[in-house]
Amino acid sequence: MAYRSAPLYEDVIWRTHLQPQDPTLAQAVRATIAKHREHLLEFIRLDEPAPLNAMTLAQWSSPNVLSSLLAVYSDHIYRNQPMMIRENKPLISLWAQWYIGLMVPPLMLALLTQEKALDVSPEHFHAEFHETGRVACFWVDVCEDKNATPHSPQHRMETLISQALVPVVQALEATGEINGKLIWSNTGYLINWYLTEMKQLLGEATVESLRHALFFEKTLTNGEDNPLWRTVVLRDGLLVRRTCCQRYRLPDVQQCGDCTLK
């Protein structure tokens with residue numbers, strides 16, 4: 001059944017926001033982002049009070065709230081084509097691209113440049129949503145993940161996968177409208193792109209090592225399946241997305257420049 005508009009924040013019980021525990025880490029991450037990718041600070045707030053309508057994953061992923069968010073987003077996407085049959089899979093795929101696309105780059109920058117590892121567990125993040133239903137900004141209660149601090153860049157990226165990304169994919173897959181593999185495919189493309197963006201900062205050797213571990217190893221170091229495995233593949237000497245993100249099925253949405261269907 002296609003999503004249509006409904007009251008957005010009905011029956012949401014707001015939880016007390018976590019108190020910041022490591023202001024020095026917040027300052028260091030903010031300074032690094034400001035120096036290298038200042039525009040990221042437009043949609044990630046570190047140890048700043050979150051607005052009351054910002055939600056943790058546990059809150060926005062509840063069936064009523066998520067259905068309302070997707071309904072509002074559907075109304076926005078189909079606003080100029082009201083008679084067109086609505087498709088939920090490409091809609092959720094694009095919604096997830098917004099969510100993960102705004103979340104992952106600053107977290108990669110934090111995890112791969114700081115001595116202390118940022119705790120990326122979902123309870124430390126509040127998402128503020130745009131009036132169109134997609135995410136607009138993340139408010140982060142900055143804490144150190146003492147277990148991840150001594151880890152290598154590869155292990156830190158695996159922490160990002162297991163703690164920050166898996167819960168998001170599982171929440172969206174629970175709608176029954178999308179296969180998580182599509183979201184992981186989009187996410188692999190994003191991470192590969194941002195590794196290229198970070199090459200000057202991290203060095204080519206580190207970036208290539210991370211690419212191999214993230215995209216060409218079938219399992220993570222803990223033995224679990226690697227959801228990013230072969231989400232990008234080598235074609236004509238370049239790593240490219242393996243599957244289409246499906247946005248071409250939505251009205252008035254710009255197609256990817258390197259769409260696999262071309």
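Backbone N, Cα and C atoms are what each Cβ position is placed from, and that goes for glycine too.
In the three-state DSSP reading, Cys256 (mutagenesis position) counts as coil. Summarising the environment of Cys256 (mutagenesis position), the number of other Cβ atoms within 10 Å of its Cβ, over all protein chains shown, is 16. The [2Fe-2S] cluster binding site annotation in Swiss-Prot covers Cys244, Cys245, Cys256, Cys259.
Here the residue is the original one, but Swiss-Prot notes a mutagenesis experiment at this spot, Cys137 to Ser: Does not affect [2Fe-2S] cluster. According to DSSP, Cys137 (mutagenesis position) sits within a strand segment.
In the three-state DSSP reading, Cys143 (mutagenesis position) counts as coil. Under the heading of mutagenesis, Swiss-Prot lists Cys143 to Ser and annotates it as follows: Does not affect [2Fe-2S] cluster.
Here Swiss-Prot notes a mutagenesis experiment, Cys245 to Ser, with the remark: Loss of activity. Affects [2Fe-2S] cluster binding. Within 10 Å of the Cβ of Cys245 (mutagenesis position) there are 21 other Cβ atoms, across all protein chains.
The note that Swiss-Prot attaches to the published mutagenesis Cys256 to Ser is: Loss of activity. Affects [2Fe-2S] cluster binding.
Long-range Cβ neighbours of Cys137 (mutagenesis position) (same chain, at least 6 residues apart, Cβ-Cβ under 8 Å): Glu42, Phe43, Ile44, Arg45, Ala54, Leu102, Ala127, Glu128. The candidate set comprises the recorded positions Cys143, Cys244. Of these, Cys143 has the most other Cβ atoms within 10 Å. Note: the Cα of Cys245 (mutagenesis position) and the Cα of Cys143 (mutagenesis position) are spaced 33 Å from each other. DSSP gives Cys244 ([2Fe-2S] cluster binding site) a coil state; it is part of no helix or strand.
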